[in-house]
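A.B. asks: I'd like to ask you about the structure that follows.
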Amino acid sequence: MLRLLFIVRLLFLMPLASSRSNHSEEVENLLKLKSTFGETKSDDVFKTWTHRNSACEFAGIVCNSDGNVVEINLGSRSLINRDDDGRFTDLPFDSICDLKLLEKLVLGNNSLRGQIGTNLGKCNRLRYLDLGINNFSGEFPAIDSLQLLEFLSLNASGISGIFPWSSLKDLKRLSFLSVGDNRFGSHPFPREILNLTALQWVYLSNSSITGKIPEGIKNLVRLQNLELSDNQISGEIPKEIVQLKNLRQLEIYSNDLTGKLPLGFRNLTNLRNFDASNNSLEGDLSELRFLKNLVSLGMFENRLTGEIPKEFGDFKSLAALSLYRNQLTGKLPRRLGSWTAFKYIDVSENFLEGQIPPYMCKKGVMTHLLMLQNRFTGQFPESYAKCKTLIRLRVSNNSLSGMIPSGIWGLPNLQFLDLASNYFEGNLTGDIGNAKSLGSLDLSNNRFSGSLPFQISGANSLVSVNLRMNKFSGIVPESFGKLKELSSLILDQNNLSGAIPKSLGLCTSLVDLNFAGNSLSEEIPESLGSLKLLNSLNLSGNKLSGMIPVGLSALKLSLLDLSNNQLTGSVPESLVSGSFEGNSGLCSSKIRYLRPCPLGKPHSQGKRKHLSKVDMCFIVAAILALFFLFSYVIFKIRRDKLNKTVQKKNDWQVSSFRLLNFNEMEIIDEIKSENIIGRGGQGNVYKVSLRSGETLAVKHIWCPESSHESFRSSTAMLSDGNNRSNNGEFEAEVATLSNIKHINVVKLFCSITCEDSKLLVYEYMPNGSLWEQLHERRGEQEIGWRVRQALALGAAKGLEYLHHGLDRPVIHRDVKSSNILLDEEWRPRIADFGLAKIIQADSVQRDFSAPLVKGTLGYIAPEYAYTTKVNEKSDVYSFGVVLMELVTGKKPLETDFGENNDIVMWVWSVSKETNREMMMKLIDTSIEDEYKEDALKVLTIALLCTDKSPQARPFMKSVVSMLEKIEPSYNKNSGEASYGESANDEITKVV
């Protein structure tokens, strides 16, 4: 009996012992996973991961009722798979998959690296797998063994190469598939997924899909979300897509789709979000009139015709409508946007007519009302005067009329108000003073009248005011002088009277001032002479009297028009290039259409005094003759030696953007071959030393056809021949740089132009370029890592400013180390904007077509090879190359990289091996050992920047943020000074 009881007890304890053994193995497997991460900022996650606890007590672990691990959830924990020695290691999928009952594995939204490996296929109980938003490399393994898988998220995971679509064909339970935003090679739509009829969500955007959407898409009848944007999909939208009646979201924007919306598209009545923008679709929108559940509709930049369906006015969920740049006609539905929290409408650049719907801000959340360049008529609705959430209101170039509701002027969040080129009338009321966010006010070409409100000074964010071609009367308020940010004030062609406010001299940012065609009187205020940035001054067609202020002579104006006034006295010699017609009281010996200034009347004097004056005149004449003779001899010698004469000062036009303490002839005389400090595809750069001791850099823009031999004469150096082909490039650089003020962007003082030459005058950078310091002075001096890190961050901030800090983003198009200059304190400055492209402010699609490949070999982004559409991400790629130069010390093109390789391919090829030691070998040997860990972090950022896919590259804002987060290694465990020390301090220690 006792023996029987013993056997029964033994049989009872055996499963318990087995269970304890299994649980112990699970703990060991999880601790092996933990060891992969080493010391991490997410140590809190692993505090409970110790031998003292069971696996079920580990944070992020879920067990079943038997105590077996069924879920690992470590998503969004900032995890990096780097061991205690700092080496990157592959995740131990063999240990993970030894958890035999594991059903859910979530490691998404971390910073995991390395290859995923074939051991993943051993997790054959998995139902849910999320590895998305990481930095993995290499190809994804076949997962045909994961027959129970229902959820697969790999988007933006870093995987590349050929995706194993064939291994998905038998995953019949798969309902969620997200593999977009990865660097796959070009491939057609994966037909293997067309038989996975359980699919409800498919995200394949930005995954290099080419060709057509197959007819077999009709098989996925349970689909609720289909996203195929940012690919190279062509052909028509297949008619079979209308069978996907459960679709709630369809995004196919930024492809090459053509044709019309297929018949039967109306059957997709569950559709809430539909975006087919930036394609070449045609036809009308009639198929959409039955989709009453739409929340967001985007079809901008297509070739759509016909009317906007009136049924849109009854859609009770529609909150965003973007149809700009099509050929749509007819009227907008009156009740459009009245049923829900409508936020956004852009129907600009169509042929729409009728009245503006009045109820789009009924719920009080609307931010954008954009309807410019149509044929709208009628009054602007009163209802929008209460729309306090509006940020941009643009209805210019229509046929609208009537009065603007006074509340519009004072909307507190409005940044851009554009009512130009309509038939509006009435007053600009004092409510404008409440528009604290308003930066641009354009009321030009309307019928507004009344006086200008003095309260406008309350709108102290104003940068641009354009009220031209209206019927405003009365005086120009002195309160304009309080607008410190004002850059452009255009009031021409009105009925303004009185004096020009002296207070305008306080608007020190003014560049453009136009009061032409009014009835302004009295004298031109002397205070205008203090506007050192003023570039254009037009006061023509008024009743101004008195003399031209001497202070205007100091300004470097590209346009000065004082014609048709009542001015008297002589025209200052430095202003003779301006326009002064219609001023009978003006005189000048150098302006042919003005009478000569009188020399003075002779007075009756004694003979002796008369003779004395004659003698004096004779002496002065003799001195002048000798002077001119001497000058002629010197001039002839120089001409014989240099083969050309110096151009006359009056031939030059100077446009200044900052306070100048030099004149143009000081610059021109120094344009000599011996002063050349740089040569480029756009022209030479000269070092110019002024009499004041200041040093400047002058860039001479040349045309491609002109010869660039080593001339000796300053005039020969400036001779460009037929340079009309260069005007666009020169004007692009001036327009860009004149508006830029940033510590990490080179400062432009002025431009100097004449009929056959163009000069740009910059601040001089005494430490040359980053290229010179890295590649041409090795052996003489080595730049330490702290300096390199400071240079990387500073240059990134400069480029971030160009992309994100201006009203209109600027694409540099030639970012390279030789265009990053170093000032006397070793601060980096982005330079050379001859290739810059300013993107139009109101374009949502910010790509542009480049007629020719621009840039420098080794820095050119790969998308130039297959498209003419480039954007800021092309600059990001080039900046990534610069980061690689900083870390490796290598040039972008070197024989060490092998045939047909460059620095990007070289670094990427090593990074795919996921061997930390190999990555460390990429780092410049001159970088101190204690900083190599930080250098490796910067190299990781460089890899992100040089991703083959433009969409996968970060924006410069993100690049700056990542660089700022790199905590210097030397400061982690010591009391040394923080990274905030200037690079100049460090250069004295290292160089």
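Cβ atoms here come from the backbone N, Cα and C positions, even for glycine.
Below are the features I grabbed from Swiss-Prot:
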ACT_SITE  D814  active site, proton acceptor
BINDING   I677, G678, R679, G680, G681, Q682, G683, N684, V685, K699  ATP binding site
DOMAIN    671-970  domain 'Protein kinase'
MUTAGEN   R953 to K  In iku2-3; reduced seed size and earlier endosperm cellularization
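Tell me what's around each of these sites.
C.D. replies: For the recorded site, I677 (ATP binding site), the DSSP three-state label reads strand. A sphere of 10 angstroms centred on the C-beta of I677 (ATP binding site) encloses 14 other C-beta atoms.
Around the Cβ of R953 (mutagenesis position), the number of neighbouring Cβ atoms within 10 Å comes to 23.
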A.B. asks: Quick one: among the binding-site residues G683, V685, which has the most Cβ atoms sitting within 10 Å of its own Cβ?
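C.D. replies: Result for the most crowded candidate: G683.
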A.B. asks: Test of understanding: give the count of other CB atoms lying within 10 angstroms of the CB of R679 (ATP binding site).
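C.D. replies: Result for R679 (ATP binding site): 10 neighbouring Cβ atoms inside 10 Å.
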A.B. asks: Tell me, by DSSP, whether G683 (ATP binding site) is helix, strand or coil?
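C.D. replies: G683 (ATP binding site) sits in a strand per DSSP.
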A.B. asks: Determine the Cβ neighbour count for D814 (active site, proton acceptor): the number of other Cβ atoms within 10 Å of its Cβ.
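C.D. replies: Total other Cβ atoms inside 10 Å, all chains included: 23.
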A.B. asks: Can you give me the Cα-Cα distance between I677 (ATP binding site) and D814 (active site, proton acceptor) in Å, rounded to a whole number?
C.D. replies: 19
A.B. asks: For G683 (ATP binding site) and R953 (mutagenesis position), determine the Cα separation and express it in whole Å.
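C.D. replies: G683 (ATP binding site) and R953 (mutagenesis position) have their Cα atoms 32 Å apart.
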